[in-house]
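Report on one structure; see the data block that follows.
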Amino acid sequence: SLDTTGNVDLTSANVKAGSLDLNAGNKLILDTATQTTHQVSRDGATSDKTTLGPAANLNVAGDASIKTGGDFQQNAGNLNVGGNLNANIGGNWNLGVQQTGEHKVVQRANGVSDTDLNSATGSTVNVGGKSAIGVGGDLTAQGARLDFGQGGTVAAKGNVTFGAASTTSTINANSSGDQGNRSYAETRHGADQALTGTTVKGGDTLNVVSGKDINVIGSTIDLKKGDANLLAAGDVNVGAATETHVYNSRETHSRSGVVSGTKIASSQDATSTVANGSLISADGVSIGSGKDINVQGSTVVGTHDVALNAAHDVNITTSQDTSQSSTTYQEQHSGLMSGGGLSFSVGNSKLAQQNQSSSVTNNASTVGSVDGNLTVNAGNTLHVKGSDLVAGKDVTGTAANIVVDSATDTTHQAQQQQTSKSGLTVGLSGSVGDAINNAISETQAARESAKDSNGRASALHSIAAAGDVAFGGLGAKALLDGAKGPQAPSIGVQVSVGSSHSSMQSSEDQTIQRGSSINAGGNAKLIATGNGTPKDGNITIAGSNVNAANVALVANNQVNLVNTTDTDKTQSSNSSSGSSVGVSIGTNGIGVSASMQRAHGDGNSDAAIQNNTHINASQTATIVSGGDTNVIGANVNANKVVADVGGNLNVASVQDTTVSAAHQSSAGGGFTISQTGGGASFSAQNGHADGNYAGVKEQAGIQAGSGGFDVTVKGNTDLKGAYIGSTADASKNSLTTGTLTTSDIENHSHYSANSAGFSAGASVGVSTKAVGPSSVSGSGGVTPMVFQNDSGDQSATTKSAVSVGAINITKPGEQTQDVANLNRDATNLNGTVSKTPDVQKMLSQQADTMNAAQAAGQTVSQGIGLYADGKRKDAIDAAKAAYERGDLVAMQSYIDQAKSWDEGGASRAGLQATGGALIGGLGGGSVLTAIGGAAGAGTSSLLAGQAEKISKSVGDMTGSSLVGNIAANVAATVGGALVGGSAGAAMASNVELYNAGNDPQKTDDRATIAGLQGLLSRTAAMASDAKAGVWNGMVNVAGVIVNIPNGGPFASPGDPGYVSLDGLKKPYKSGTSIGPDTEFLTPILATLGLGGKAAVGTDAGITSADVATVGNGALKNASGDLSAAANSARNQPYGQGASASQSPGTQGASSGSNISASNGSSSPTTIVASNPVDLNAFDRLNVVDPAVGKFRPGEAGAAAELENYLGGTLQRAPQGSSVDFVFSSGPNNGKTVDFMLTPDTVAQAAKINQFFDKNLNNFMNTLSDHAAAADFVPLDSRFLSEANKTLLVKAIGNLPQKLQAKIILIK
């Protein structure tokens, strides 16, 4: 027994007693003292350590009675009572903690570490028996452990608080170092709060009574058996204690080398709070409050019945965890660095990133009974927010107003990034360098597209990369082989100075509604009684669920079952710009260049996602409202539904919505100027996307099972995209309402993403580029990108219905809709539509695909053009070889192939169409764009000739071939658009520019093809002449000697037989002659395919159609070999006048021996051309005739023959000259030649023959003029009919002898 008038101080005392009767007149102190020591180590580290001294213990083996006139102070002290405890504290009873820890500072060579680590030791009360504790003031326990073995009562006139003790530990550190070329500095700060809650335990019923408030904060009341009863005159607060964690860091790193340096700076600031909720657990729990009961982020649970009764409000809500984070990162490089690909830079680059994020997360409360009932009564409002009420049996909530709704989680994220780069860059230039650079960039782009799941763009980038590798390789090989000239590839080194900047900002804000739930194994009943105020007595359940066997919602006024809404808002923007100027030096000399580009974009999206309320009863759901009942964004599901609505019944579905929009645009251009030429280019892109979605995800309605529905509504029943349904027999369904209105909800989904762009460019002289419109020397164009269009539209209807059953309209005079038209099928009512895709990502992928398609389009068109050029060259070479060996059928076939592979040819166009289909399909993503690409490419290739005409016409008008070429490209683009849309326009432009416009050999090859065709026609006609006897009229019959191809006997004037093509002599028939006025007979003509003609005179001749047939390869001998006939024609006599000798080809002499012109003779010189034309000479001479601006293959062939027989070398006379050719070497050096009668085609020859007699006088006048101006005037008479030849010879005989001496007749 201890009785004092003053204080009893048991600080760090150890008191033991069998029983205790302590009466302190003032304070009772049961503290454990602390002690602090200070230490300094050898290395200078300091330590201040606080520890507990001897523990303060008051140990009573039996019963204890403690009475104080003042406070009972207990800090880390221990009260242990083996029996019963009877305490009467006159003041406050404070059960606190003592804080211990160590503050340590360590100084190192590279920095300082400052740590302060703390912990708390709480007080304890352990009672083996029953407890009867009365406190005249407040009872406050922080971080304490209280164990009331057999329960009892704890009562205070003031507040009773079971709370958490808090300690904070901090770490502060900094370090730095410098190693010459490397340095760093870093600082770190961390502060962590630790909470130690109070724990109250007991073995039997414990009563906690307060004259004011009861607070259980971050603490636990846990009874093994018995009930936990909390009764307060004020509030009862069961809540969470919040601990805070802070982390801050700063770092800088730098590295410097001989040629480069790097600096990195980063920071991180993070703060988070964590709510530690409370727990009250016992067999049964009863909480009573004279004011409010607040359960926040905590759990109140009993094995049996749990009851909460408050005179005012009961709030069962959430606690919240929060976080805020901010990071920065800056990186700066200076000096030598990679410039991308095979280039390097010297300069500065900077990267700055900032990220911010924050969040609020709700922690639900749970109040309930495991196998008993849960009863919650509030005099005013029962509010369940983001929390759960649960009972194994019944849940009953009664209040003036009841709100069961959701708590809102929020997240915010924001990112910013800025980059800049400036300095000098050294890289490859020239066409080969450009191809290499683009191959690298396209390869990287293909990888990025694949990462972005853009397979089409990845494939197109890969095609472009492969093409760039191939073009670069071909160009490099050509350079190694010593290629020269305007079309030769180039390579060089470029040094440029420039800068670039980019920025990006994005943010996303989300709200997520965490609904409440009420779950009962038996009945769930919510009753809103109202408090006598009008419009009071409401039940509102928002975005939450009620589940029970039977659910009853009874409201004095309204029952509101409504949805909640999640939101998601995103915003983004970006911009970039750059410019550079440079100087290059390479195989094309010295050049300068400049470029600039700019881009910007933005995107926004707002989404709303609805969360329906659900009332689920396995048996019966009952709704009774004195006013309206609103089932909006909610569902009532039960086996049987009973509703008695004193106002209106409104049932409506709500739609999820998404509205999004994005924009992106870019533009750029540049120019290059070198010693060999220059070029300029410009490109632009623009994209817009938008999406709009509104759709009912979950239809609202009242759904009954086999029990049916019995709904009575005093006012109007309105269904908006909603239903009252049942699976029961119609006899169990009844709707009685004043009036009934219904309507449907239209759902829709629309999105559209469109991207368009173009590139334009031109070059003069020799281009130094490998990619883009300015890469084609001396040309240019405008190439549209393959238009990107992704869109979708869907619509559907959410219908209203009432299942079959009785519908009773109690106010028929007010009914406006015909109930007979009501939809009675309450199944499959919700027509859904798909949500819109991410339009901003779609826009980004479209831009990528457009760029990839443009790059690949050039590769494919240009590659096919190169392939076709090669095929054309191969066919020309094969045609020449066939001519050399006399195989005219094969020659014609190869000429046809060369034409087919030429610009405008079918083979080239077919292959371009295939390439167009590939690029159009991949670029546009559909069969239609593939068809469009094929149509545009094929049409552009087929109409290459028309484009050339446009180019020449515009070029002539403007005086600029470049303008003409651009006009041709624009025309091709328009034509492609007409036949193939966007893909057609893009591919048509590509084909015109990179195929037809990039074909430097086409003019020469076309001349060669035309010349070969002319040679073929001439040779075939000569073969026809030999077979048909056309020679007879020009050479005396006595001089004709024909070499039979198979070596058979000769036919001569002494042997009046004649020869057919099978090598056999035919018997002479009466009336048939061989002479100047007749041709060979029927067998010969039949062999020509001319039918069974009798002997005919020269006036009939062989028609132009016959010659055309010969020229097309129809002329064959009996064995099918045209070459034999041709060889026979070649072996005709040649010479001067009428005394020709046998061809050298038949006598073993060198073919092509020279003869001398008449040189003053009074008669024309006659040449019988028998040898094939020398193709090398023909190619040299077949150039544009400046007088007419065209190729003249007829003149070229005749000139080659003239060289062969007269010797020397001819060349085209310069523009303005009145003659065709001039000898530049040989015996006639310096003399001029002016040809006549040298048709280029069989059709021209036929026309000459048709009108020769009528135009003879004009012809002879022209002949006289030519003979007066030129030294030689060759006349190719081989294409004239016999009658016209006779007229020509007679007319020449009438000319002055001086002029006749200049004439050379070619036969």
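Every residue gets a Cβ built from N, Cα and C, even glycine.
Don't expect the noted substitutions in this model, because it carries the original residues.
Predicted, not measured: the structure shown is a model, and the values here were computed from it.
The annotation active site is assigned in Swiss-Prot to Glu1195 (among others). Under the DSSP three-state reduction, Glu1195 (mutagenesis position) is assigned to helix.
Its Cβ placed at the centre, Asp1220 (mutagenesis position) has 27 other Cβ atoms within 10 Å. Sequence annotations record features per position, and here Swiss-Prot assigns active site to Asp1220 (among others).
The active site annotation in Swiss-Prot covers Asp1234 (among others) and rests on a curator's inference. Reduced to three states, the DSSP call for Asp1234 (mutagenesis position) is coil. In sequence order, Ser1218, Val1219, Asp1220, Phe1221, His1266, Ala1269, Ala1270, Phe1272, Val1273 are the residues of the chain that are 6 or more apart from Asp1234 (mutagenesis position) and have a CB within less than 8 Å of its CB.
Counting every protein chain shown, 22 other Cβ atoms lie within 10 Å of the Cβ of His1266 (mutagenesis position). Under the DSSP three-state reduction, His1266 (mutagenesis position) is assigned to helix. The active site feature in Swiss-Prot is assigned to His1266 (among others).
Using a 10 Å radius centred on the Cβ of Glu1195 (mutagenesis position) and all shown protein chains, the other Cβ atoms total 27. One mutagenesis experiment named in Swiss-Prot is Glu1195 to Ala, and its note says Protein not toxic in E.coli, CT domain has no tRNase activity, still interacts with cognate CdiI.
For the mutagenesis of Asp1220 to Ala, Swiss-Prot gives this note: Protein not toxic in E.coli, CT domain has no tRNase activity, still interacts with cognate CdiI. The structure shown keeps the original residue. Reduced to three states, the DSSP call for Asp1220 (mutagenesis position) is coil.
Listed in Swiss-Prot is the mutagenesis experiment Asp1234 to Ala, annotated as follows: Protein not toxic in E.coli, CT domain has no tRNase activity, still interacts with cognate CdiI, CT fragment still binds tRNA.
A mutagenesis experiment is reported in Swiss-Prot for this position, His1266 to Ala, and the note states: Protein not toxic in E.coli, CT domain has no tRNase activity, still interacts with cognate CdiI.
Around Asp1271 (mutagenesis position), a 10 Å sphere centred on its CB holds 16 further CB atoms from the protein chains shown. Look at Asp1271 (mutagenesis position): DSSP puts it in coil. Looking at Swiss-Prot, the entry for mutagenesis of Asp1271 to Ala says: CT domain not toxic in E.coli.
In Swiss-Prot, the entry for mutagenesis Asp1276 to Ala states: CT domain not toxic in E.coli, CT domain has no tRNase activity. The structure shown retains the original residue. For Asp1276 (mutagenesis position), the same-chain residues lying six or more positions away in sequence with a CB closer than 8 A to its CB are Gly1194, Ala1198, Phe1235, Met1236, Leu1237, Thr1238, Ile1306.
Asp1271 (mutagenesis position) sits 16 Å from Glu1195 (mutagenesis position), taking the C-alpha atoms as the reference points. Secondary structure from DSSP puts Asp1276 (mutagenesis position) in a beta strand.
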